[in-house]
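Participant: One structure is given below, represented as structure tokens, and several questions about it will come after.
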Amino acid sequence: MANSKMAFLAFLAVSFLCGLVSATYKVGVGRADITGPPVEINFMGYANIKQVGRGIHTRVFARAFVVEDEKGNRVAFVSADAGMMGYGLKREVIKRLQARYGNIYHNDNVAISGTHTHGAPGGFLMHLLYDISILGFVPQTFEVMAQGLYLCIKRATDNLVDGRILLSKTTVLNVNINRSPSSYLRNPAEERAQYEHDTDKTLTQLRFVDLENNLLGAFNWYAVHATSMNNTNRLVTSDNVGYAALLLEKEYNPNKMPGKGKFVGAFCSSNLGDVSPNIMGPKCSISGNECDLLTSRCPTGEGDCFASGPGKDMFESTQILGQRLADAALGLLNEQSQESTAREVTGDVRFIHQFVDMPNYNGSTYNPLSRKVDKIRGCQPAMGYSFAAGTTDGPGAFSFEQGTTTDNPMWNFVRDFIAAPTQEDIKCHEPKPILLATGRATFPYEWQPKIVSDQLLKIGDVIIAAVPCEFTTMAGRRLRNQIRAAASAVGGIDTEVIIAGLTNIYTSYTVTPEEYQAQRYEAASTIFGPHTHSIYMDVFERLTKAMMRNETVDAGPSPPYMNDVMLSLNTGVLFDGHPINTDFGYVKSQPNKEYGINETVKVTYISGNPRNNLFTEKTYFTIERKINEDRWKVAYTDASWETKMVWHRTNTILGFSEMDIYWDISPQTLPGEYRIRHSGEYKYILGGKYPYEGLTHSFTVKED
């Protein structure tokens, strides 16, 4: 009998250990097009009212993975090529998912993160401060994003198979720099000594495979702003991380057009708050001298202060950095590579979520430096003076400087005309001088969120912390350490913590309390005051412990429903017209008869307004290669890196417009006979929309 008991216990022990070594999940990945109106709508990111879309360089996509454990616990994570995420948008996605799947998906187990591209159409956030430079809410942007976000999760769900998840990491050194190094230096020296760099250089990858080890997808997190494309860009772009995703997907979806194919590869945002891709550093535009370290200003006559990337222009910089990120991810996926350090993810799936009313949050936190318990509280949302100064990725307007800790009577007068802060607000935010008292502004509706979304997704021994803002480098490091320690203390397991930035709702930035004192751009944009980061540390520690204990928490107060109060100054398309003796689709400028490698093809069509039809999951044009006498094959689309689509009005009163299509012929281009086809819709002056098509004559691409 004793031997039987020992054998049974041994069997249980072996079974437990085997469970740690290998775990079977249901895994699925999906992708969908979320490209909004590419023309006449401002882009979201730089808050530059002049940055109005004029066409497409690359389409933007949403990419999802779904994981379910053996008990049926399920989570969904989405990385969207968008500036950030809004709660109204997430709520609409959940509504559509529940109409299809019932309560399988809900607010607690779905996380939607933005890559932070600054080159996609805005107007979807439903808070005035974030939509004001877009001239308000844009229903067309909102709808295409809501449907695409829903579709990518649906496709991941429909693709669920038994599979495994592997985690791996690598160091990528030549992609990011800290754009506020003087703020970073405010953090304690003993803390900084624990890290080699002032930005996170680790790329973390989750690889999804089926039980035959066939690769399904790979999601990569790396801390870098998607701002290789600067605020002069007018073409829809997924920027550096989006290009990296296109390269990764091209590798594992051979002979497929961008955005097509079963393999899904994503590069997701992390604690990128103070992290720039413009690795050549900030310089004065005229003199070439370095900018002032504290204020990021240049002396009179030396030009503006801005940073640049490693390429000769923003397109090449985007390409270079995207390639470096893709190469790092490919190295991890190549099992024969020295970079491959993959280990299997094991354990159950859990999730937890809570809405937190930040201005009314009161708590306490232990300060390891002073070894005392500090009281913490939130403030009404407010933006500081340095917010208006912009960053070295995109300088602001007027004479504002980063690092400003004093106010100005003139700007205070302007501020108070909009909404005046109370004396309590002013004291609460010190040393930030308040430029916009957004928490007190209510006309025509809420300017910034007061209620935030805090969420954790646990997939085995990996925890994804979904944060509603842009954490700086050290702010993210502290949060990761806090969550890891809490999970270890309660669950007794060592976890890998991933920060997913700009998730579920957007509330600008979060810096450490020390960085807050410097009041550079990121600190001025930390909207809930100097204790913002401490509150998040408190909340996420509590949520981690509750999740590890399988406890439920109070849902918290829901953000307000604002769909019915949205305003917009954007007009729709009135009508389209064309010059006499032409028609829509007429090729005004034909290609040359012959081109060589590294040359650019340009053609021009008489066109309708692209806002008439977004051609979602389709394309405004195709570049086709002749296969034989009866067959042409699509070689490139408007989602391809090698192409650009530029639209412009030629007569506003008569509704005339033209479409320029550019194709850069790369060394990888096959020689042969090509032609370009443009598809569109025009809006008739008496009503209705009608399709049209135009086709160039054929031309030859010579062998190199």
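Numbering starts at 1 and runs along the chain as displayed.
For all residues, glycine too, the Cβ spot is worked out from N, Cα and C.
Checked Swiss-Prot, it gives:
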ACT_SITE  Ser276  active site, nucleophile
MUTAGEN   Val264 to Met  In slab1; induces embryonic lethality
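Map the listed features onto the structure and describe their local environment.
Facilitator: The Cβ of Ser276 (active site, nucleophile) has 23 other Cβ atoms within 10 Å, all protein chains considered.
Mapped onto three states, the DSSP output places Val264 (mutagenesis position) in strand. In sequence order, Val29, Gly30, Arg31, Arg63, Ala64, Phe65, Leu216, Gly217, Ala218, Glu249 constitute the residues six or more apart from Val264 (mutagenesis position) in its chain with CB-CB distances below 8 Å.
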